Amino acid sequence: MKLSVSIFVLLAVSAFGGGSAAAVSGKSEAAEIEAGDRLDALRDQLQRYETPIIQTILARSALGGRAPSEQDEVRAALSRNAFEPSEVISEWLQTESGARFRSTRPLPPAVEFITPVVLSRDTVLDKPVVGKGIFPIGRRPQDPTNMDEFLDTSLLSLNQSSTVDLASAVSLDVSLLHLVSARVLLGYPIALAKFDWLHDNFCHILTNTTLSKSQKLANIIQQLTDHKQEVNVLSRVEQKSKSLSHLFRNDIPYPPHTQDRILRLFQAYLIPITTQIEAAAILDHANKCT
């Protein structure tokens, strides 16, 4: 859903408001409109990452195996082609809250961030459950602790084959790491837009002196979480995965569970890590609450 507010709201303020109060209200409304427009654009950009991520996973899976020494070559390729976020995000990653999302070089940011276990071992992941809905977000005890381990586990599930072209395989592996990192790092500018858009809501949490830092973070995450929107994203990802992995006559099938792994990447890692980045960035803005 688009968040932009009609410009007629501003016209109404100027027509019926009075004096400085109307001017202040008009400025506040204008700031919310601008923040809503930014948020719309950033959400569109977030959605644009879905198809490239899915296609890259499918392309890598379609090669049919893993090359000898592929993991070592991926690290070497990352060293030669380091991922560089924008200057603003790079600066934030050097702060206390942003440092949690840095990765061991040469890995790109956020791919080693450890998400908490929030689901039970036997959680139903992709079917409606009475009283619990569908598509629960988060990690189970048996899931790898971070995205890098998850992608490594997916790679190791492929049979080793000397016929797989190493350069092609490594190129796709590196591209996937860059894509998932870039996708979750969009959480930072999204957080700035959400803070401006819901300034009073977040400042009510940030200025509450009875809450600890961890409690504030938990409340911010609760404020940010929109499970309906998460379900929409995961439903779309599931549909895209099925459509893009359609097999034609005499095609060799994708490795088992390829579609499940795509959904799990978004469900257990991409969505919750993006939310964690948003929450950490908003927590940094307490000094902007007046």
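The backbone N, Cα and C atoms fix where each Cβ goes, and this holds for glycine too.
Residues as originally present; substitutions not included.
Sequence-distant contacts of Arg183 (mutagenesis position), defined as residues of its own chain at least six apart whose C-beta falls under 8 angstroms from its C-beta, comprise Leu46, Tyr49, Ile53, Leu270, Thr274. Among the mutagenesis experiments that Swiss-Prot reports, Arg183 to Ala is described with the note: Impairs catalytic activity; when associated with A-193.
Counting only same-chain residues at least 6 apart in sequence, those with a Cβ under 8 Å from the Cβ of Lys194 (mutagenesis position) are Ala35, Leu39, Phe202, Leu224, Glu278, Ile282. DSSP assigns Lys194 (mutagenesis position) to a helical segment in the three-state reduction. Under mutagenesis, Swiss-Prot gives Lys194 to Ala with this note: Impairs catalytic activity; when associated with A-183.
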